[in-house]
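The structure appears below as structure tokens.
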Amino acid sequence: MNMIWRNSISCLRLGKVPHRYQSGYHPVAPLGSRILTDPAKVFEHNMWDHMQWSKEEEAAARKKVKENSAVRVLLEEQVKYEREASKYWDTFYKIHKNKFFKDRNWLLREFPEILPVDQKPEEKARESSWDHVKTSATNRFSRMHCPTVPDEKNHYEKSSGSSEGQSKTESDFSNLDSEKHKKGPMETGLFPGSNATFRILEVGCGAGNSVFPILNTLENSPESFLYCCDFASGAVELVKSHSSYRATQCFAFVHDVCDDGLPYPFPDGILDVILLVFVLSSIHPDRTLFI
């Protein structure tokens, strides 16, 4: 039986313990309690806990790894593929559009703490048993090159509420993305999501298979904002052109997180949650040090 690995990274903003955001609902089974006893039920959950490989399974895995490594890509081609990775992903999205990957509708069921729901007093006792699920990870994005913004402007209050207003908002922030984001750190207090009280960043958003399940849920949470980025410009364009994309609550931008010299379209220290879904496994180990 194949072992299903689970790798999730959620970085919570430091210094906000008195005002924690948590979801009001939980996964069907809490982390650590999904024990597979009946092999026929292997597909009932997205993952299983405490799985142990038999000697036969480990031997089979080593055999597969050896077979996979029998033919290696030439070093010069490795360098080329790494250097032009975004180009190849652009070609991929040009061919497949948003039809290749399925929406991750399971994401919020497995990780309800992503959602910005205030903790209710009557739920505190019940939530205490879930403390082992939650982490207070150190902000991995402390090197973001974006100055602290002294004065946040409520840009959305002026432009939301009509299709014309949303178009203007999207246009304004598209200009911000193309000009300020490329030239360097922001020189103005205006930035996407400046009026939000809860902010999520998804790294490696692709065609939006995590973005839109989250964004659809955030529709009833106007104080929340979702940032998403990808180093493939074709992927970002697919997200922006999607019918569910709302510039008043989401900002998609092109970014390579392995390049710590690139600025972000928002200031330091404002993120509550950072998602990297199937991202680290696609990056060369030597480059993960810059994330």
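Using the three backbone atoms N, Cα and C, a Cβ is placed for every residue, glycine included.
Unsubstituted: the structure retains its original residues.
Residues or ranges marked as S-adenosyl-L-methionine binding site in Swiss-Prot (evidence: similarity to another entry): Trp89, Tyr93, Gly204, Asp230, Asp256. Quoted from Swiss-Prot, the note on the mutagenesis of Ile4 to Gln is: Partial relocalization to the cytoplasm; when associated with Q-9. For the mutagenesis of Ile9 to Gln, Swiss-Prot gives this note: Partial relocalization to the cytoplasm; when associated with Q-4. The structure shown keeps the original residue. While the structure shown retains the original residue, Swiss-Prot records the mutagenesis experiment Lys80 to Arg with this note: Abolished SUMOylation. As a published mutagenesis entry, Asp230 to Ala appears in Swiss-Prot alongside the note: Abolished N(3)-methylcytidine methyltransferase activity.
Residues listed for S-adenosyl-L-methionine, Trp89, Tyr93, Gly204, Asp230, Asp256, cover a largest CA to CA span of 17 Å. When secondary structure is read from DSSP and collapsed to three states, Gly204 (S-adenosyl-L-methionine binding site) falls in the coil class. Shown are the recorded positions Asp230, Asp256; the one with the most C-beta atoms within 10 angstroms of its own C-beta is Asp230. Other Cβ atoms within 10 Å of the Cβ of Tyr93 (S-adenosyl-L-methionine binding site), summed over all protein chains shown, number 20. Ranking the recorded positions Lys80, Trp89, Gly204 by C-beta neighbours within 10 Å puts Gly204 at the top.
Note: the CA-CA distance between Gly204 (S-adenosyl-L-methionine binding site) and Lys80 (mutagenesis position) rounds to 20 Å. Compute the center of the Cβ atoms of Trp89, Tyr93, Gly204, Asp230, Asp256, which mark the site for S-adenosyl-L-methionine; besides them, the chain residues with Cβ within 8 Å of that center are Ser86, Cys205, Gly206, Phe231, Ala232, Ala235, Val236. Distances between the Cα of Asp230 (mutagenesis position) and those of the recorded positions Lys80, Trp89, Tyr93, Asp256 are shortest for Asp256. According to its DSSP assignment, Asp256 (S-adenosyl-L-methionine binding site) is coil.
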